[in-house]
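Annotated features, as they stand in Swiss-Prot:
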{"type": "DOMAIN", "residues": "94-369", "note": "domain 'tr-type G'"}
{"type": "BINDING", "residues": "103-110, 167-171, 221-224", "note": "GTP binding site"}
{"type": "MUTAGEN", "residues": "G132 to R", "note": "In sco1-1; chlorotic cotyledons and green true leaves, and delayed development and germination"}
Amino acid sequence: MAADALRISSSSSGSLVCNLNGSQRRPVLLPLSHRATFLGLPPRASSSSISSSIPQFLGTSRIGLGSSKLSQKKKQFSVFAAAEAEAKRAVPLKDYRNIGIMAHIDAGKTTTTERILYYTGRNYKIGEVHEGTATMDWMEQEQERGITITSAATTTFWDKHRINIIDTPGHVDFTLEVERALRVLDGAICLFDSVAGVEPQSETVWRQADKYGVPRICFVNKMDRLGANFFRTRDMIVTNLGAKPLVLQIPIGAEDVFKGVVDLVRMKAIVWSGEELGAKFSYEDIPEDLEDLAQEYRAAMMELIVDLDDEVMENYLEGVEPDEATVKRLVRKGTITGKFVPILCGSAFKNKGVQPLLDAVVDYLPSPVEVPPMNGTDPENPEITIIRKPDDDEPFAGLAFKIMSDPFVGSLTFVRVYSGKISAGSYVLNANKGKKERIGRLLEMHANSREDVKVALTGDIIALAGLKDTITGETLSDPENPVVLERMDFPDPVIKVAIEPKTKADIDKMATGLIKLAQEDPSFHFSRDEEMNQTVIEGMGELHLEIIVDRLKREFKVEANVGAPQVNYRESISKIAEVKYTHKKQSGGQGQFADITVRFEPLEAGSGYEFKSEIKGGAVPREYIPGVMKGLEECMSTGVLAGFPVVDVRACLVDGSYHDVDSSVLAFQLAARGAFREGMRKAGPRMLEPIMRVEVVTPEEHLGDVIGDLNSRRGQINSFGDKPGGLKVVDSLVPLAEMFQYVSTLRGMTKGRASYTMQLAKFDVVPQHIQNQLSSKDQEVAA
């Protein structure tokens, strides 16, 4: 057991030696006035002790009698007032690492995180995903299914560095969790299955990391599996991701004879004995059969890194190789600037390769001071740019990136602190809404467990309790120095189902549950369809909505009936159309009059909706134009064909006229609605449907059946590929409407031996016969 591996003994010199999991640590002797460290974890200046007073627990703060007298102007906390005494750092900001672990589903993210927590002393036993005991997979649904559903945060320490880790899901239905984690992280570990190589969701998370400019290192995992091939995976990183890999390790053996790795920086072999759960390893000479290969990859590494320093380059050309410290400095520089991506390898499940991975996080990924400062805007004037540097003395600025409901604490708001500091009991400004919020408690999270802290400093990832109006993507700032940071983009749902409680008594409980779940997950929407008298929930896939319904049952005690899944279609136009519409009403008293000419233009896919005013000479007074805008925007949620949202359309207000007495904002709003109905019908309306990229991995003997089935689902086969073990890979595009219950069909067709992944590729035009069916259904409902 891991707990048995802790031994404290006295050496001959009289000093204490702490042996944790096979590695010796010499604790720092502190004066008695300091709190002792536990298992090498440094104390945090902001941590509250168990003996905290009740007022401290509730989030208030006491100011000693010896302090200067309070100003009588305001007796409310500022962002900094209560934080000053607690603002001393236990770990310098340059030694912080805020990282995420991202990959395709089943690449080993959570398993790797569990090993990291064990070897750093954060956990004292290893949790396993397949046993449902992984610390980071704390939800019941995660433990039952063996997958990560929600991103989980924790903090640990390695080599005097503080590492804040977010473990993210790999399933495409939960890609939002990856998106918002990457938005607030400084670096990432991208895992790859050494057998499967680069998989579809690997490409998705890689693009997300590119979007936010996140430096990353690659870890080729599962080197112990049958068919493991480090070098093929390295080649796929080049061809599939367009990355420039920098190989820092090569494996010693593979599959069941995988023993360790060759460290190309030190030019030593690192070998794990298998004792003490992988905590024990040794540095040895490189095996003879790998010496030539190691020299070859070492030379390739040197050629890449010496380009970053002219002096080192000159010395290298003269035959002088850089020392280890210089190599690490240059690898770090190239990683942070995105010149290349370091690649390491190992087997997290077999406890091999994790400690060098932790060293690489410390050595090569950036601290908060090494990433560009955060740019924001003035809430009063978005044209003014405000820069927030990563410094405790800067005004506080943080981004809320996740909301979580806690049964004991209530709503928790996860915040990345980009500058300044905050304390429990202080006030912050929600800069997006202009509302002040009071922080009840500050909590440092470890999966779903929590620890009260008194202050959060720059670089921290912290949970705030007590916020009522803040949602994901909003900025919290110092009330005296407001700033709005860039918001996050959230994907639109692609699937929906009708849901209703089994008993009328649960109607209110279901509404409460849906509201809380929608606050947590911006990719989940719900609405009430009054015509059909039913509630509709929308999400990113069948699994996503299945989890939502399951959470309603477990967390909110609501038993629900769920209808068949429905696709979220879109409507658009295919040509330019211009319409003149006059709204005129006279029924005694003041009448209504508005006359407008609107041109509707199709836009490129993904452009959304745009409004443009081309009014000249006051044909439509400026005060009435917002009425036209509002009228058109309201109509964009309900198209003319089947009532689906309208996308990729520009509406231009070209001309119009008004009446001095009878015209009003409302009249122009009603005219805009009429112009929309007429204009859309003239502009060649068409329906769009979500097209999914579907990758099927199947034994070769079932390949024909799989292809035939995909073709019958209106699928388009893009390419074929091979995988070890006689497996074939089919890459295709299939409409989402044809993919419901596909997993059951695939299992039956291949005797359970095939698997598939699916992710949104694009929206495309619906065939006319299907469009006619959808339109007729809408007309039947309307009738």
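Quick reminder: no glycine exception, Cβ is built from N, Cα and C everywhere.
Original residues throughout; no substitutions modelled.
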Within the domain 'tr-type G' (94-369) only, compute the mean pLDDT.
86
Count, for each of the binding-site residues D106, T168, the other C-beta atoms lying within 10 angstroms of its own C-beta, and report the residue with the smallest count.
D106
I want to verify one value. Collapsing DSSP to three states, which class is K109 (GTP binding site)?
helix
How would DSSP class T168 (GTP binding site) in three states?
coil
